[in-house]
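K.L.:
Copied straight from Swiss-Prot:
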| type | residues | note |
| --- | --- | --- |
| MUTAGEN | VAL65 to Asp | In ar483; shows endocytic defects |
| DOMAIN | 156-389 | domain 'Ras-GAP' |
| DOMAIN | 955-1093 | domain 'VPS9' |
| MUTAGEN | CYS1017 to Tyr | In ar507; shows endocytic defects |
| MUTAGEN | TRP1079 to Arg | In b1015; shows endocytic defects |
Amino acid sequence: MADIIERIRSQDEYREFYELATKIRNQKLLTDAELHSLNRHQQEVSDNEIKLLTEAWRSSYWNNVGRQLKNQALEPTIACRLLKEISETEALPAYKHVGHHFSTLDQLLTILYNEPQSVAELLNSIDRNDITSNDSTIQVLFHLVYSCALYPEDELKIAQVVCNLLKLQLYRSGSEMRTILRKETSISTRFYKHFVELIHPTMVYLTKALRKGVLDVIQLGSFWLDIDAKQSTARFLRDNKQNEDRLPEYRALVVSKLVDFVDTFLENISKALPMLPPNLNWIIRDIFCSLYEVVDDVSAIELSHACKDMIVSNLICPAIISPQKFGVVDNDVRVGTIVNHNLVQIAMIIQMISLREFESPPEEYKEFLSQCRNTHLISEMMDALLVEKLAPDVEITSLIANGTAESDMATKSSFVGTVADVNVLIKIIRNAPSTSDAKLSRILSVCDKLPATISSTTQKSHFDNLEASPKISTLRNIHRKVQHSFKRTGDSFNDINELGAKQGEALAFGKENFDLFYLEYSPKNYKDVAEADRLKKKAEERRQLADLEKLLEPTPAPKETPVENNLIDFSSGSAETNSEHLSDSTSVSPEPLTSTEELQIGDQGVGGEQRGKLAKLKSLSDRMKKGITQSNTLSDIREHLRRSGSFVKPPPSGIPTSSSEQNLPDVATGPRDDILAKYASISSIKEQKPALGNLIDGTASASSTPRKEPLEPYYSSENLVGCRAFQDTLRKMITVLGNISYLPRIGYRNETKQNEWDKKVLLGRFLDGVLVETEHRREYGLAAQLREVKRCIELFEHAGVEILMDHLKLNEAEQDKIVNGMREERASLMRKSNDISSLEQRVLLNRRLTEQILVDFLMRTFLETGFNNKHTVGKTQEVTAVLKFYDEFKYLRAQDERAEFLKNLLTFLRDRLMQNVDWNFATDTMMSRAMTTIERYVIFAVYDNAFYPNRDADHHRDKLLRGTIAKVSDVVTPVNDFLKIPEHLHGEAPWPSAQAELSMLDIYVTAQDKLNCVVRCCDVINNLVALSSKNAVASADDLTPVLVFVIIKANPRALLSNVQFVETFAGDRIESGRDAYYWVNFKSAVEYIKTIL
């Protein structure tokens, strides 16, 4: 049946038009859809990028708050309010904050971004070795100009600034290079520290290099590792006086453990060298290669050790000491005093290994250095960085940084910062001394265009206006402020008396400090100094040439115009009024005055101008009275007025002299032609200067009129495809057929005449059918377009229509190329959107780490000193409650009583925290984090009693089970029958990621953290099972057997005590939900292991 229908349709003469119109319509729909999707996706990507840059700014400011708290430059009492203000700040377009200065600011930021060498020289000139001022300067540049090194291009620009700045200051220091790096007070070392601590690739490298070693040290537990033998002896004798004979054995154990840890760290650092960020590698290499040839022999040795210090002493050792700060381990892991002490000892030994070639190590280090097996790895690592062949990524970075190759790295689309940041930046630049350097001079000159201090032009919020409104009484304002400030206070108002003092402290962080804006950045807008000077010189030459052409332009000679007998008496009182009426009643504009004429008129003044008008009119009247022939037309009179050098203007009075004059706009309020002329090109000015006489008379001399080339005819049968008629018709048909959503059904066929019809006739009948349908639907606009198409087709002969149809078919391929181009652009936008999402996750991770560090610091302050009774003598209620908990917890024997006691304490501390004035401003995530920190802080001190309620019995039980599991672990495989692991899951065995997660179970101190560890382990297994089976989620039959195998292989140190601890203190968190499901599977696996042993 389908073949019959196709055979019938193939005989239809209109089929070609139907198919062509359908294809054009389909292409139009597809193109419109792609264009709409493209525009929508572009807007989404643009909005998401602004949100990303805003979030990066917030994260940077949170880091700044953390540094100020650590340096005691910021009161902890206002930290929550400040963080809340930062979190709620949204970016607006720059012009809404800085007004008309946004273009100058854009120019300044673009120059700073693209000239890192100039920025380095600028910073070097203002360096005063003051940590506070240097950190403030670096902070502004870091997040305002370089967007927190978010994009690869931003990271490279910061690397160039750091590298050039270090080269300037290290070369100046000579043999004191390492001293500068150790002090960390100069702006170069502060910038380097900022760079390595905050860029994401550095954190990735440190995680790879240090995570395993740090976790090993944490799992060591409460065992002190001391380099100093005297300190180690004192610790041992204090705890084991009766076993003094075993002191040598204890000291040997300490030394062996320290040596093993150091060797492990050095091995992992060396293995992680390929993950070292290319920009950091390039900085070290470029500094060494650039300065090695220009310094003396002593300084060259100093330089090599300085480069080693930049990696070991200034990056690796600080990360070992503070692993949570660099994201090496999670903040969920409690790093106590003993663990921190042990990490410091390890870092000191590694630093001494790197220095031993330059300095003789102290006596207490020699014992460790002689036993370490991997001391050579640091020298080999530095040789790889400084001497050996560059890695491809580092070589590309070097070429781009040195200007040899153009950068193809992704970059940002906007600058994001606050008005306060801009003011700090202006102050920094203006403090720089004057210089002869062209690039620095340009930066200073652009900065001078900005005011010394910029104030935001944004209107105040509705809430602020409401507060200032006199219509609201004072009592109502106070009531609303109290309600707003004490939204979490509840029934306790013990801290109301401090409200005024707290608000006074917070004035330092007013709203104007966080007027956040975004300013569009385009690399195409940047011109280097040489290019800018060239363009400026070229523009000056064009201006001088234009002035010269104006001076050399000939003035047309006046010609006599005969005037007929009918004279107009210009000497009468109505002469001026008549002339004004004549001048206003025509639409022809006078010829613009030359510069000489303008100068003459300007010198005459107002009175002189009026006297000149009257004198010239009187002269013209006298000439007419003496017998000059007069014309009945007005053009001749205007010609006389033009030749006389003045065109009569309306009188200065407010009374109009003609009806048309009432409709003329006021000159003072209208656009100034002389101002607009400044922005017009020379060519447009020339085109707008026709002679006034030519416009009036309609004649012009042959010498003044340019000779025009004859235009090609609109339709040409000889050049059919190239004529304008063909191109216009083709375009119109594509447009009209693309807008038609229906096609006519022509059911009548005249067989007698059908053979005589050609394509032109058939096309006309087809369009007639479309036109009738269009008119019936009252689509008058489309109907008009169809008539126009029919009119255009009538121009062509039958062969021309054939060619036209062929070109319509060829246009289909061109439209396909356009659609493919749109699809490629959409794919590019999708990749960029995915990159933005990845960068957002990175920013949120860094912010979460910063938030955890900040909340931990604030919680320690809250528990140790108390916020609400800061100025009173004695312990706060929080500290008293915690100390009471420590004293009474050890006397409780039943685990249920202990769990209830801990729950009551946490509830009390949460209530006290909610009643605190300052913590009313904390976000929900901060409150949740605060309670987690409080629980860790409290349980850490009583962990041994809570974890081992039966003391030695629990220890013995865990030790016995672990030994038995260890024997099974050596022989167990996934194919053992007692495991009953499905065969299709064997491909992912032995599930090392799950084993690694479960092996950290003992390092957590709270029930929730231990439960999270089990959940992560089960999640890993679930994801791996999903890879090997078609099921998206693993069932219990898949999960439990694999979990049994993982537990046996991981073999936690205190498995049974961990299960007991979570069951006791986790509470309702293991009663329902996803965590409860995983916990039930874990308990089942543990019970099964106990039965098979």
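Including glycine, each Cβ sits where the backbone N, Cα and C put it.
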K.L.:
Would you kindly give the Cα-Cα distance separating TRP1079 (mutagenesis position) and VAL65 (mutagenesis position), rounded to the nearest Å?
P.N.:
39
K.L.:
Please determine which of the mutagenesis positions listed here (VAL65, CYS1017, TRP1079) has the lowest count of neighbouring CB atoms within 10 Å.
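P.N.:
Ranked by other Cβ atoms within 10 Å, the mutagenesis positions VAL65, CYS1017, TRP1079 bottom out at VAL65.
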K.L.:
Given TRP1079 (mutagenesis position) and CYS1017 (mutagenesis position), what distance in Å do their CA atoms have, once rounded to a whole number?
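P.N.:
On Cα coordinates alone, these residues lie 11 Å apart.
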K.L.:
By DSSP, how many residues in the domain 'VPS9' (955-1093) are helix, how many strand, and how many coil?
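P.N.:
Here the numbers are 103 helix, 0 strand, 36 coil.
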K.L.:
Roughly where does the domain 'VPS9' (955-1093) sit in mean pLDDT, to the nearest integer?
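P.N.:
86, rounded to a whole number.
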